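Read through the structure below, which is laid out as structure tokens, and then see the notes.
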Amino acid sequence: MEYNSKDAEEETEDEEEGLKEAEGEEQEKEEVTATSETDDDQEDLPSVLVPTVNIREERLINLAETPAFLCLHELHSKGKLPGTRMAELKAKYTLLHDTVVSTQESEVQLLENAKRFTEQIQQQQVCLQQAEDFPNVFTTEVCKLREQLLKYQNEYTAAQEREYNIQYRLTSLTEEKSIILKEFEKIPKPGEIEKKTRLLKESTEELRKEVIQRRLEIKNLREDVVLKQKQLVREQKELEELMEYQVGLKDDVVHHQSVPVQITKEIEKMTRKKVETEKKNIVLESELKELSDSLKKLENKVNTLAEERDDIMKEVEGKRTLLEVKEREYGQLLKLLELTKENEASSLAERGILDINLRNCLIDKQNYHDELSRKQREKERDFRNLKKTELLLKVSLDALTQAQAMNQRLLLEMEAIPKEYLTLPERRKELHKEVDLARRNLAQQKSLSEAEAKLVEQQIAQENKLLKEQESLRELVFNLGRMTQIKIDEKEQKAKDFLKAQRRYSEIVKEIKSKDLEIRLYKKRKHEIHRRLREFASLYDTIRNERNKFVNLLHKAHQKVNEIKERLKMSLNELEILRNSAVSQERKLQNAMLKHSNNVTIKESIQNDVCKITAKLQEMKEKKEAQLTSMDRLASMITVIEEEMVQLRKKYEKAVQRRNESGVQLIEREEEVCIFYEKVNVQEKIKLHQDVEIHILEEKIRFLKLRIAEKQRQISVTRKLVPIKKSLDADLAVIQIQFSQCTDRIKDLEKLFVNPDSKGRVRFIKGKDLTEEEMIKKLDMLELQIAKKEEKLLEKDFIYEQVSQLTNRLKGKTQACKKDTLLLAKKMNSYQQKIKVVTQEMMALVAELSMKQALTIELQKEVREKEEFIFSCSARIEKGLPLNREIEKDWLKVLRDEEMYAFATAEMSREYMETDYRQLPNGVYTTAEQRPNAYMPEADTELPLPKPYGAMAPFKPSEPGANRRHIRKPVVKPIEI
């Protein structure tokens, strides 16, 4: 949609430029029509203003090929716009298009009606004008001067409006510059960010080192434990081998104990081996001694090993506890590491945002620098042009003074010349009259001969011929002088027109260049804005995805916590219901016992009365029977109550078991809740970071809103600048009517032009055709002019090449110097920032020092006052006088404050208890009366127990209002259990 808005803005700008061009063309055409009014009057053709209004036919447009539909399809194909949104936008666009078509049709109809009515009005106005302007049809010089005055006034007002617009643009640009500078100052400095990142890196490195050290210690302890276990296993194996060897030796001993019996039986056979056996016995005895010694040593060793094993087990347990502690610390450190990682990620994201902002600011700075340099260049160029124009003005003023002096001199000379040329025609006429008289006299003379008369007649005829030739030549000379004057005037006019055209051409070229520069600048800005928008869109997508993840996790955690709270509340409600039911049953049992004791006392009193009273024996018997029946019933009720008590005891035991189980579950859930709270804290920290980022984005949105407000303010100013909207609308309607009339007139003229039978189709141009010689001369002159212009162009090309080479060299030098200036500027900025930071720190330290000094002075004053107060109190006590009334008041105030604090704490605890009591199961607090959540069922045989209503508890209906008293009340349905 942003692209669409930008396209719409560009289209509106193009339309405004088109309207301006149309207005300029209308003015030119008005001038042309004003100049060509005389020709039109001669030809008796109706003249109509032809406005250049470009009305697009919306009915003939294919909606699928419009840029809006194409842009929507592109966005849908890229995945930026969903299908439903695209369909909605298409439907809106089609509706708007239909409304535009209908408005165009109605406008065409209205234009046709207006055209018809305007034609009638024009006809009537022509008739009225012909009637009114009968005596003074011709235009006077006063009217022309009035027209010129109005034209110059309009030009002056247009220049004033242009100047006001330029000043307004300057003010708006200065305001934008100040806003941008404020935002640039708000951006955090890179030095602070680097400090923060450095501190975070140092802390993370220290934590990493500690973690590595702890891991190494844990690893060494585990290796020691493994070595001790291996040593124990090895020693156990050696002990088992020694035990087996001992058993074997015992068997040998037993075997050898039976040998002497065999020896006694076989003395004769073993006489030879006696010595050997004795030797063997000696050896075996020595070995036995050694074995017994070794056994003792082994036993001692086993005891020592068992002691060592106990010590090692104790050490292992201690190490295990230490290991558990270290593992907990390790877990905490891991959590801290995760938090630091998350903080690092958030700081990296912030750093990315700041880098983007910094890059954008640098680009904006470069753009503003370029614009400033361009403005300076334009200023210098305008300054040069101004100097040139001033010089030209001086030259023209000097020339004007010279021309005025020449004019005065010529006027004086003309006055000095004698005015004989004025009397020449009169003298010529007089001489002609005298000559005619002489001729007549000669003709009347009769003394002349015929030959002389003929000669006289011939001379008279020759004289007449010569006079006629003289008159014709005089006329020719006069005509030639007049023609030369006309030609000179035409030449001067053409030269003036040529100079005007040249000036206009140069102005148009300058305007085109400036417009091209502006177009390039706007294109650069557009590309830069698109790039920034893409970066911000990617950042926004990442932030939105992370936020959605965290929000989902939060929702899950909240749901689990709410479920656990609801279960806990349900179990507590059940417990309260059971407790209430047990209390009510105990009360009923006590009442029954009281009734039973009362019945027993009544029975005893009745028996006493039976002994005393004999008259009422029958009645007492009946009463006795009734009492017996009631006793039976009460006994049965007691048995039922006892059974119910047994059942209640069982239920109570079950409830206790459930409570214990729920307590265990609650402990587990509390642990889970603690874990969730830790996660929630982590999520809250992340949320805080996200809130900071959102705050930054909101600041940007606020800045954009400010820009929108500025644009709206500009629009309102432009609307205020154009207060004659209604008159303009009326002019537009008139122009549209004239446009339709012009189209009709053009069609008629085209028909006349195409018609071959019309007489006025061909119009011969007045004047003489040139001869071949004159044409050849003219061509030679034109060729010479072309050759001269080509020479000048070649010279200019050569100069341009040399200047371009010089400028390229200068460009290279300037670019090399730019890098040096950039480095110097960066260093200067860094030093300035350091100086600012140091000065700020110094100022802060000075301020802290001054605050501390002020505090010390105040404390010293208080100490002096307290010492004086203590001294005065001790003096009064030594004298035996009571203390001041102020001390008593202070003590009473302290006591009153303590009482008020105790009362406030009690009130707070009471309110807290009330709020806990008023909290509903869904977590909402209420001050309304609690609805009953259980009811007592009706029962004749046994005591009823309260039963909960469940989810759909009944409510107490309010009294119907005055507007519902005529409606019948609803029938209350019985509760089915």
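For all residues, glycine too, the Cβ spot is worked out from N, Cα and C.
What Swiss-Prot says about the mutagenesis result for L232 to R is this: Abolishes interaction with Ccdc42. Experimental mutagenesis is annotated in Swiss-Prot for Y245 to D, with the remark: Abolishes interaction with Ccdc42. One mutagenesis experiment catalogued in Swiss-Prot, D541 to R, is accompanied by this note: Abolishes interaction with Ccdc38. Here the residue is the original one, while Swiss-Prot reports the published mutagenesis R547 to D with the comment Abolishes interaction with Ccdc38.
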Most crowded position, judged by CB atoms within 10 A, among D541, R547 as mutagenesis positions: R547
Length of the line joining the Cα atoms of D541 (mutagenesis position) and L232 (mutagenesis position), in Å: 62
Length of the line joining the Cα atoms of Y245 (mutagenesis position) and L232 (mutagenesis position), in Å: 20
Distance [Cα-Cα, Å, rounded] between L232 (mutagenesis position) and R547 (mutagenesis position): 57
Cβ neighbour count (within 10 Å, all chains shown) around L232 (mutagenesis position): 15
